[in-house]
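Since the structure comes first, as structure tokens, the remarks are kept for the end.
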Amino acid sequence: MADAETFAFQAEINQLLSLIINTFYSNKEIFLRELISNSSDALDKIRFESLTDKSKLDGQPELFIHIIPDKTNNTLTIIDSGIGMTKADLVNNLGTIARSGTKEFMEALAAGADVSMIGQFGVGFYSAYLVADKVVVTTKHNDDEQYVWESQAGGSFTVTRDTSGETLGRGTKMVLYLKEDQLEYLEERRLKDLVKKHSEFISYPISLWIEKTIEKEISDDEEEEEKKDEEGKVEEVDEEKEKEEKKKKKIKEVSHEWDLVNKQKPIWMRKPEEINKEEYAAFYKSLSNDWEEHLAVKHFSVEGQLEFKAILFVPKRAPFDLFDTKKKPNNIKLYVRRVFIMDNCEDIIPEYLGFVKGIVDSEDLPLNISRETLQQNKILKVIRKNLVKKCLELFFEIAENKEDYNKFYEAFSKNLKLGIHEDSQNRTKIAELLRYHSTKSGDELTSLKDYVTRMKEGQNDIFYITGESKKAVENSPFLEKLKKKGIEVLYMVDAIDEYAIGQLKEFEGKKLVSATKEGLKLDETEDEKKKKEELKEKFEGLCKVIKDVLGDKVEKVIVSDRVVDSPCCLVTGEYGWTANMERIMKAQALRDSSMAGYMSSKKTMEINPENSIMDELRKRADADKNDKSVKDLVLLLFETALLTSGFSLDEPNTFGSRIHRMLKLGLSIDDDDAVEADAEMPPLEDDADAEGSKMEEVD
């Protein structure tokens with residue numbers, strides 16, 4: 001053999017290997033599923049390449065997976081005639097470059113996840129070390145020579161050019177040197193059971209090298225023939241007599257042969273009524289590398305001008321990289337007339353349905369279709385439209401069971417909201433699937449449909465409030481009047497709600513109205529209208545004083561009928577960002593700051609004329625417009641309103657200082673420290689006693 005090159009495992013991979021080797025896992029059997037799955041992927045790749053270039057299969061025309069148990073040497077060998085690996089592939093993929101999932105998988109394990117999740121994180125190969133203490137990989141790619149990779153997982157591995165003369169033609173051979181306590185994986189029955197359990201629906205023949213013992217009946221003279229020939233004796237006996245006396249004897253003859261294990265035809269070609277739950281679960285697990293069963297399944301065929309069959313699965317959990325934009329979606333496998341074409345076709349299903357797993361087998365697409373021509377293909381557009389329709393049907397079926405739908409919604413509500421934002425064609429349909437907490441729903445979630453059925457007489461709009469969390473919005477000043485009138489308000493506390501609601505303007509003819517934006521119209525009696533006009537007139541002077549103090553911090557100051565208990569609140573323009581949206585946009589590292597200029601709309605301060613603080617402030621302002629304490633109190637009220645209305649403070653230190661000085665006044669503490677006069681925050685008057693009584697008013 002040529003000289004071996006030694007490489008160190010990348011740190012994270014080394015950590016993962018030591019975790020796999022040194023931790024006890026009860027379900028080590030999943031290693032076989034992972035290795036067969038890798039072989040299947042390698043076969044998919046070469047088959048796809050061969051569609052446009054037949055010569056790619058010259059090295060080995062047959063596509064297969066072979067499993068060879070060797071009880072003499074305690075090894076288990078898995079051979080596939082897939083695409084193989086070049087030397088660079090061997091070095092990179094099996095050791096020196098950590099996949100994005102390596103770290104996540106270790107974190108998941110530490111959090112108590114099952115080792116059988118390994119395939120979902122793209123590191124399934126290393127599961128071989130669950131049962132083996134040494135692994136040797138021999139591989140041949142069409143573009144390179146044959147190489148051997150070897151490691152006992154002790155921090156390093158070697159790669160050598162294979163000069164043994166035993167050529168693969170093309171593909172990969174993995175030899176697992178099994179640990180002493182893992183020899184059960186050499187038993188024919190155990191291996192067959194595992195293939196049937198995990199890999200029954202792999203679309204390539206999986207054959208097991210089995211030992212067959214046949215009992216053969218032979219006569220004594222057949223057995224002794226050779227002996228007689230050697231001795232050279234010839235006896236002449238009566239033929240009839242010889243036949244009678246001839247004794248029969250049984251001997252065991254041992255032979256080896258390939259036994260095809262996965263004999264099932266593709267599950268999607270069978271009728272749904274013929275397939276039981278267990279078969280769907282087994283197919284889902286082999287398709288997705290998930291260790292859990294699916295939450296729901298949709299098996300259907302479309303016939304007519306266009307023909308295709310499909311099976312779609314909804315998982316129980318969201319994958320760790322659900323919204324990883326760098327990762328290409330590969331959850332829908334595309335087949336053409338039972339031939340696998342690709343599993344990362346971005347156009348087959350919209351991004352918001354990226355969590356749905358499954359297969360599509362088309363009768364109409366050309367076999368040699370490429371990713372480029374696929375994008376313009378009209379057939380694919382029709383398939384996509386049908387898949388979206390069937391996915392939504394499936395979600396409505398899940399919604400019939402409240403418990404299942406709660407699980408589904410917890411995992412995939414963001415996807416539905418992304419669908420509202422992106423899919424204008426199905427927006428109203430998806431809106432029916434949305435669920436929210438509300439002022440009347442308690443711990444339960446409510447649908448928009450249910451909200452509409454509970455609307456008060458004369459109520460024409462659906463009211464909602466956006467914010468950081470349910471806790472942050474449930475006592476918001478914006479809800480005071482609505483609650484008093486018994487009007488239900490939906491809590492939209494997911495960041496993506498802001499984007500979704502920007503697109504979903506109405507539901508069943510009812511306009512969606514934000515409780516935090518100006519222009520909130522509620523039904524009023526004649527008496528209420530009259531009283532409002534009187535208060536407006538009474539507080540006109542204070543509104544002007546507040547506007548003068550705050551300057552361009554607010555666009556206008558008006559008397560509010562929105563707040564009942566709080567002294568004031570800050571509302572945004574009808575078409576600008578809400579406070580919550582402003583918070584979200586500020587948090588985005590790559591935000592477009594020019595956009596913030598015109599989207600973060602001017603704030604309107606709405607004051608509550610029936611609040612005692614505001615009434616006292618009005619009296620002081622009317623008595624003396626230049627009262628310095630009025631300015632300080634207005635600034636303090638503005639800053640607290642910023643917080644209670646969901647905005648962030650631009651100058652938290654100034655706010656802190658203002659509060660501390662108010663506390664000192666309230667506690668009658670003299671502030672001897674020289675304080676510089678601040679135009680924004682003038683010092684309070686020296687009369688501590690008088691201010692103390694004022695402070696009681698503020699409290």
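Any Cβ shown, glycine's included, is placed from N, Cα and C.
For the mutagenesis experiment Ala11 to Thr, the note given by Swiss-Prot reads: In hsp90.2-7; No effect on ATPase activity, dimerization and interaction with RAR1. Decreased interaction with SGT1B. Sequence-distant neighbours of Ala11 (mutagenesis position) (same chain, 6+ residues apart, CB-CB distance under 8 A): Ala98.
DSSP assigns Arg33 (mutagenesis position) to a helix. Every protein chain considered, the tally of other Cβ atoms within 10 Å of the Cβ of Arg33 (mutagenesis position) stands at 24. According to Swiss-Prot, the experimentally introduced change Arg33 to His is described as follows: In muse12; enhances snc1-mediated autoimmune phenotypes.
In three-state terms derived from DSSP, Gly122 (ATP binding site) belongs to neither a helical nor a strand segment and is classed as coil. Per Swiss-Prot, the feature ATP binding site maps to Glu34, Asn38, Asp80, Met85, Asn93, 99-101, 120-125, Thr172, Arg371; the stated evidence is similarity to another entry.
Of all Cβ atoms in the protein chains displayed, 15 besides its own lie within 10 Å of the Cβ of Asp41 (mutagenesis position). One mutagenesis experiment catalogued in Swiss-Prot, Asp41 to Asn, is accompanied by this note: In muse12; enhances snc1-mediated autoimmune phenotypes.
Looking at Swiss-Prot, the entry for mutagenesis of Ala42 to Thr says: In hsp90.2-6; Loss of RPM1 function and accumulation. Loss of ATPase activity. Loss of dimerization. Loss of interaction with RAR1 and SGT1B. Within the same chain, residues at least 6 positions away in sequence whose Cβ sits under 8 Å from that of Ala42 (mutagenesis position) are Asp80, Gly82, Ile83, Gly84, Gly171, Thr172.
In Swiss-Prot, the entry for mutagenesis Asp80 to Asn states: In hsp90.2-3/lra2-3; Loss of RPM1 function and accumulation. Loss of ATPase activity. Loss of dimerization. Loss of interaction with RAR1 and SGT1B. The structure shown retains the original residue. Taken residue by residue with DSSP, Asp80 (mutagenesis position) is part of a strand.
Cβ neighbour count for Gly95 (mutagenesis position): 23 (other Cβ atoms within 10 Å of its Cβ, all protein chains included). In the three-state DSSP reading, Gly95 (mutagenesis position) counts as helix. Here Swiss-Prot notes a mutagenesis experiment, Gly95 to Glu, with the remark: In hsp90.2-1/lra2-1; Loss of RPM1 function and accumulation. Loss of ATPase activity. Loss of dimerization. Loss of interaction with RAR1 and SGT1B.
Listed in Swiss-Prot is the mutagenesis experiment Ser100 to Phe, annotated as follows: In hsp90.2-4/lra2-4; Loss of RPM1 function and accumulation. Loss of ATPase activity. Loss of dimerization. Normal interaction with RAR1. Loss of interaction with SGT1B.
Summarising the environment of Arg337 (mutagenesis position), the number of other Cβ atoms within 10 Å of its Cβ, over all protein chains shown, is 11. Swiss-Prot gives this note for the published mutagenesis Arg337 to Cys: In hsp90.2-6; Decreased dimerization. Loss of ATPase activity and interaction with RAR1 and SGT1B.
Looking only at other Cβ atoms within 10 Å, the busiest spot among the binding-site residues Gly122, Gly124 turns out to be Gly124. Cα of Arg337 (mutagenesis position) to Cα of Asp41 (mutagenesis position): a distance of 18 Å. Scoring each of the recorded positions (Glu34, Asp80) by how many neighbouring Cβ atoms lie within 10 Å, the top position goes to Asp80. Of all the binding-site residues listed (Asn93, Gln120), Gln120 sits in the most crowded Cβ setting, with the most other Cβ atoms within 10 Å. Within 10 Å of Gly122 (ATP binding site), judged by CA to CA distance, lies none of the mutagenesis positions Arg33, Asp41, Gly95. Classification of Thr172 (ATP binding site) by DSSP places it within a strand. Looking only at other Cβ atoms within 10 Å, the busiest spot among the recorded positions Ser100, Thr172 turns out to be Thr172. Ranked by Cα separation from Gly95 (mutagenesis position), the recorded positions Arg33, Glu34, Asp41 are led by Glu34.
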